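Here is the structure we will look at, set down as structure tokens.
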Amino acid sequence: MSSLKKILGLKGKGKKSKKLGIAPPPYEEDTSMEYAPSAPIDKSYFGVDEMDTYDPNQLRYEKFFFTVKMTVRSNRPFRTYSDVAAAVSHWDHMYIGMAGKRPFYKILAFLGSSNLKATPAVLADQGQPEYHTHCEGRAYLPHRMGKTPPMLNVPEHFRRPFNIGLYKGTIELTMTIYDDESLEAAPMIWDHFNSSKFSDFREKALMFGLIVEKKASGAWVLDSISHFK
């Protein structure tokens with residue numbers, strides 16, 4: 001987890017990272033991940049003695065490198081961004097992946113959807129409408145989700161069908177996100193969005209299961225994750 005000093009690019013004593021590696025999960029496993037786990041807070045439980053107590057009012061900052069590659073194929077062209085968001089937001093249906101990265105993946109899927117561009121018809125597969133994007137960079141996220149687990153440089157790939165109203169097709173996503181331990185300043189993740197595609201940011205974020213609020217400064221903060229999406 002990056003400190004606020006690192007986010008703002010302030011110098012300080014460098015600390016050696018103690019984060020441990022986490023192997024990617026076996027994607028062939030059939031166990032359902034559709035539940036909301038909650039960590040115990042009783043200090044007598046295993047592994048809890050040094051765990052940070054979750055405080056929903058405590059603002060934290062996470063700094064990271066990210067890459068998102070997205071391809072969306074639909075049976076017909078999307079008319080509005082709302083149509084795009086309704087389709088792409090189904091990317092994590094029956095999610096099996098690194099649980100600690102899921103909130104960040106939701107943000108990357110939201111980000112990618114705002115930057116989608118139509119593939120020229122002559123290049124599309126059998127003339128089927130196709131959209132693509134490739135975004136990468138460094139960013140930080142202000143949030144109130146408590147202490148986050150270590151994030152290593154391990155790409156994960158997701159392929160999901162969607163069938164929303166008049167639209168049906170497939171979503172292909174490859175996402176990578178990992179901790180940035182540098183002292184260099186980074187922009188907020190929201191700065192990478194193409195905000196010209198929509199004006200109701202809070203409403204569109206909720207379509208991806210992201211509950212966001214504005215700070216007094218006007219900056220968006222990720223408050224929590226909706227378990228209904």
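Yeah, the Cβs are placed from backbone N, Cα and C, and that goes for glycine too.
The noted changes are left out; the structure has the residues it started with.
Under its mutagenesis annotations, Swiss-Prot gives PRO40 to Ala the following note: Partial loss of host TSG101 binding.
In Swiss-Prot, a mutagenesis experiment is listed as MET51 to Arg, annotated with the note Complete loss of mRNA nuclear export inhibition. Loss of ability to inhibit host transcription.
Classification of ILE96 (mutagenesis position) by DSSP places it in coil, neither helical nor stranded. Looking at Swiss-Prot, you'll find the mutagenesis ILE96 to Ala noted as follows: Loss of mouse GTF2H5 binding. Loss of ability to inhibit host transcription.
A 10 Å cutoff on Cβ-Cβ distances gives GLU156 (mutagenesis position) a total of 17 other Cβ atoms nearby, all chains included. Looking at Swiss-Prot, you'll find the mutagenesis GLU156 to Ala noted as follows: Loss of host NDUFAF4 binding. Loss of host GTF2H5 binding. Loss of ability to inhibit host transcription.
Spatially close to ARG159 (mutagenesis position) yet at least six residues away along the chain are THR170, ILE171, GLU172, LEU173, judged by Cβ distances under 8 angstroms. One mutagenesis experiment catalogued in Swiss-Prot, ARG159 to Ala, is accompanied by this note: Loss of host GTF2H5 binding. Loss of ability to inhibit host transcription.
According to Swiss-Prot, the mutagenesis experiment ARG160 to Ala carries the annotation: Loss of host GTF2H5 binding. Loss of ability to inhibit host transcription. In the three-state DSSP scheme, ARG160 (mutagenesis position) falls into the strand class.
Under 8 Å, Cβ to Cβ, and six or more positions away along its own chain, ARG160 (mutagenesis position) finds HIS90, TRP91, ASP92, HIS93, THR170, ILE171, LEU173. There are 18 other CB atoms within 10 A of the CB of ILE96 (mutagenesis position), with all protein chains counted. Separating the Cα atoms of ILE96 (mutagenesis position) and GLU156 (mutagenesis position) is a whole-number distance of 10 Å.
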